[in-house]
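What Swiss-Prot records for this protein:
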| type | residues | note |
| --- | --- | --- |
| DOMAIN | 18-83 | domain 'HTH luxR-type' |
| MUTAGEN | Lys60 to Ala | Does not bind to the PdeL box |
| DOMAIN | 106-360 | domain 'EAL' |
| BINDING | Gln127, Val144, Arg145, Asn200, Asp262, Lys286, Glu319, Gly320, Val321, Glu322, Tyr341 | substrate binding site |
| BINDING | Glu141, Asn200, Glu232, Asp262 | Mg(2+) binding site |
| MUTAGEN | Asp263 to Asn | Loss of activity |
| MUTAGEN | Ser298 to Trp | Slow monomer-dimer exchange. Equilibrium largely on the monomeric side, in particular in the presence of substrate. Strong decrease in activity |
| MUTAGEN | Gly299 to Ser | Increases catalytic activity |
Amino acid sequence: MNSCDFRVFLQEFGTTVHLSLPGSVSEKERLLLKLLMQGMSVTEISQYRNRSAKTISHQKKQLFEKLGIQSDITFWRDIFFQYNPEIISATGSNSHRYINDNHYHHIVTPEAISLALENHEFKPWIQPVFCAQTGVLTGCEVLVRWEHPQTGIIPPDQFIPLAESSGLIVIMTRQLMKQTADILMPVKHLLPDNFHIGINVSAGCFLAAGFEKECLNLVNKLGNDKIKLVLELTERNPIPVTPEARAIFDSLHQHNITFALDDFGTGYATYRYLQAFPVDFIKIDKSFVQMASVDEISGHIVDNIVELARKPGLSIVAEGVETQEQADLMIGKGVHFLQGYLYSPPVPGNKFISEWVMKAGG
């Protein structure tokens, strides 16, 4: 019987579940299974997919019948017994330490973040980015993970908002940039030319004294003729559109430092950025990428984003690519770069070097 690979990241546990599903399971059904495994209810899925709860319930019933799942109560048991999933932690190990999201607020405080910064517990985890046409490694996005000595990996959505509101994000980003340079420095000769290194930047970081110097330090250490630093701007903590901010943009651009609009299409700020600042990349939000093959409206949104980016000559990255169908669709729509769990989750720096840089350079 034909089969298809299926991967889903369960953020609550910090693990990726890998299943081999029957080949008869469609792209739409795999998306539904992913949302169910991530804990979404029928009501939540109906809102997410812009479909009625009755329609989602019917699709869920058909999916359960196809996969031999008896009920919600036996959902996980039936999956584990029938499909023998491979469960891999983000570090690649088989040992896990779990913590319930409800308990994070007892751990994540400004004092705890400050102490963790002193102890260098925040580490860069790196996700590769590939050329859509050739499949060649062309860059990466650097993300931050809190490697807590007692509780294990704490996901960024649990500490980034507090780090931003407390101002500690400036020190965190500075550490992240330095660690990234240290990780890539020994293998910079193996990096392809114009290797893109994306780092998320909040308003606090962008406007902080010395930020431009930190960017130039990273670029100069790895080689301005070798790498291209891409500062990724988000909706969450937008940079104010002021003459002062524009002057910083222009100064960084003169040093060959580029800018990307992250999670594009999800809010007003990214469109305001596009109007006000000289950006170079648009990163299509994963919600549109993952829905484009099963939802006509999402597909049209992707088409509009691609057309919007094409006129000023911006490069386009599709984030959150999880299936080959999604990758093929994005390539067909004219996207330039692909990033997502189909290729690799974010991994620790040493694993990124061994799994991707050494292989690409060899």
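Backbone N, Cα and C define each Cβ position, glycine as well.
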Local Cβ density at Glu319 (substrate binding site) - other Cβ atoms counted within 10 Å: 23
DSSP residue counts for the domain 'HTH luxR-type' (18-83), split into helix, strand and coil: 43 helix, 5 strand, 18 coil
Residues satisfying Cβ distance under 8 Å from Ser298 (mutagenesis position), sequence separation of at least 6: Ser287, Phe288, Met291, Ala292
Cα within 10 Å of Asp262 (substrate binding site) - qualifying recorded positions among Lys60, Glu141, Asn200, Glu232: Asn200, Glu232
Additional residues surrounding Mg(2+), by Cβ distance to the Glu141, Asn200, Glu232, Asp262 centre under 8 Å: Leu143, Gly198, Ile199, Val201, Val230, Leu233, Thr234, Ala260, Lys283
Residue from Asp263, Gly299, Glu319 whose C-alpha is spatially nearest that of Glu141 (Mg(2+) binding site), among the recorded positions: Glu319
Between Arg145 (substrate binding site) and Gly299 (mutagenesis position), the C-alpha gap once rounded to whole angstrom: 32
Euclidean distance between Cα atoms of Asn200 (Mg(2+) binding site) and Val321 (substrate binding site), Å: 19
Nonlocal neighbours by CB distance (under 8 Å) for Gly299 (mutagenesis position), same chain, sequence gap 6 or more: Met291, Ala292, Ser293, Leu329
